[in-house]
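A short write-up of the structure that comes next.
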Amino acid sequence: MAFRKSNVYLSLVNSYIIDSPQPSSINYWWNMGSLLGLCLVIQIVTGIFMAMHYSSNIELAFSSVEHIMRDVHNGYILRYLHANGASFFFMVMFMHMAKGLYYGSYRSPRVTLWNVGVIIFILTIATAFLGYCCVYGQMSHWGNMNIASNMFNMMKTIYMMMLMLLIYIFYTIMMRQMMKTKEYTMLIKSMDYINKNKYMINLNMTNKKDMNNNIGPLNMNILSIIYGSMLGDGHAEKRKGGKGTRIVFQQEYCNINYLYYLHSLLANLGYCNTNLPLIKTRLGKKGKIRQYLKFNTWTYDSFNMIYSEWYIKNMSGKGNIKVIPKSLDNYLTPLALAIWIMDDGCKLGKGLKFTTNCFSYKDVQYLTYLLHNKYNIKSTITKGNKENTQFVIYVWKESMPILTKIVSPYIIPSMKYKLGNYL
């Protein structure tokens, strides 16, 4: 192993600068974060040096500012850097927030990260406001005594008004609406539905494992692709020594266009090499030679949590059993649903079917519950064989228009036949 990777300190530099796995779809908007760090360093350094010469005494404040401008070596540069650096700080911060809004960084699984950013933004505003309260800094003594106090009083007033508004909305309007006949009927129906499905809901709520804090370099796109494929023929491989996990994708030769599409998605996100998967052969049933394609992602430590979610120990023998993770409701996005259809779906009459070979009946029940609860897609379950090792999910033809509308933006041309005449 190279010294830059084995050394404790150099490995940090290596992982962030040299071998940093960045997706190829990244653009210049991602420079805003580092520019914010640069602005912060400038503000801290210039602020510390100016604080060495500034006096907050009302009789000395103005003189100390003039002292910084005239007597301190390059003091005027420090003052102008600090004043204009604050303006650039907020300009870059607003651009950083605009980038996050444009790319949907506030959505799951980045909700917590966005909330922390909002808190940092509010603290930055408060810190900058304290700078304006410095005597004879950027504000006169009169402004300091009057405007500052008025600002704080206004904040208290806004807080009380928002609190009263929230109380009015949540306790008045919603309670009135609840008593209307239509909403009341919907509530009774919802309670009846929950009563009938309380086992599945309880299983979901009690066993759900939150993965949002363990994602690492992942994002919703890569998780949607992986989870959608894992519902079909994809699987996760834990590397020897527990040093990481890779995701393996495999398809028959007849689905070559779909596998190339899947490979291009992952390659563009930077999770696998750009070489096209090669055609391989294997011995099928009755000695028939079958052609297939296969590729895998790089090995990542952050994929370990995906493995732990999808696999449990086999109590009756060696190896692990593939299961449906209880956190799937967070990641069964339209993209994941489209990947599952292209990976494992099959047109049947005016409907669609999914054949599951790895999951138990309870897992398949949970899948149908998610389809109905998340997208209002109705389906039924039947046994695929006598050994109860295979179950088939049939999507009703009444739900096909809904399903088609959800997944159509992600279905490639060679797979549109699976949706029949609805597309």
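Using the three backbone atoms N, Cα and C, a Cβ is placed for every residue, glycine included.
Original residues fill every noted site, and no substitution is shown.
A C-beta separation below 8 Å, combined with a sequence spacing of at least six in one chain, links I122 (variant position) to none of the other residues. Annotation of the natural variant I122 to T in Swiss-Prot: In strain: ATCC 44821 / 777-3A; the original residue is retained in the structure shown.
For the natural variant N221 to D, the note given in Swiss-Prot is In strain: Capensis / YB4237. For N221 (variant position), applying a Cβ distance below 8 Å and a minimum sequence separation of six or more within one chain yields L265, L269, L335.
Recorded in Swiss-Prot as a mutagenesis result, D233 to S carries the remark: Abolishes endonuclease activity. All protein chains included, D233 (mutagenesis position) registers 18 other Cβ atoms within 10 Å of its own Cβ. Annotation note: D233 (mutagenesis position) sits in a coil segment as assigned by DSSP.
The local packing around M315 (variant position), expressed as other Cβ atoms within 10 Å of its Cβ over all shown chains, amounts to 6. What Swiss-Prot says about the natural variant M315 to T is this: In strain: Capensis / YB4237.
Here the residue is the original one, while Swiss-Prot reports the natural variant I324 to M with the comment In strain: ATCC 44821 / 777-3A. Neighbour list (I324 (variant position), Cβ cut-off 8 Å, at least 6 residues apart, same chain): L231, F359, D363, V364, Y366, L367. Classification of I324 (variant position) by DSSP places it in coil, neither helical nor stranded.
One mutagenesis experiment catalogued in Swiss-Prot, D343 to S, is accompanied by this note: Abolishes endonuclease activity. Around D343 (mutagenesis position), the same-chain residues at least 6 positions away in sequence with a Cβ under 8 Å from its Cβ are G228, S229, L231, G232, D233, G234, Q251, Y258.
Among the mutagenesis entries in Swiss-Prot is D344 to S, noted as: Abolishes endonuclease activity. In the three-state DSSP scheme, D344 (mutagenesis position) falls into the helix class. All protein chains included, D344 (mutagenesis position) registers 19 other Cβ atoms within 10 Å of its own Cβ.
For the natural variant T355 to A, the note given in Swiss-Prot is In strain: Capensis / YB4237. Following the DSSP three-state reduction, the secondary structure of T355 (variant position) is strand.
There are 13 other CB atoms within 10 A of the CB of T355 (variant position), with all protein chains counted. Note: the CA-CA distance between D344 (mutagenesis position) and M315 (variant position) rounds to 28 Å. Note: the CA-CA distance between T355 (variant position) and M315 (variant position) rounds to 25 Å.
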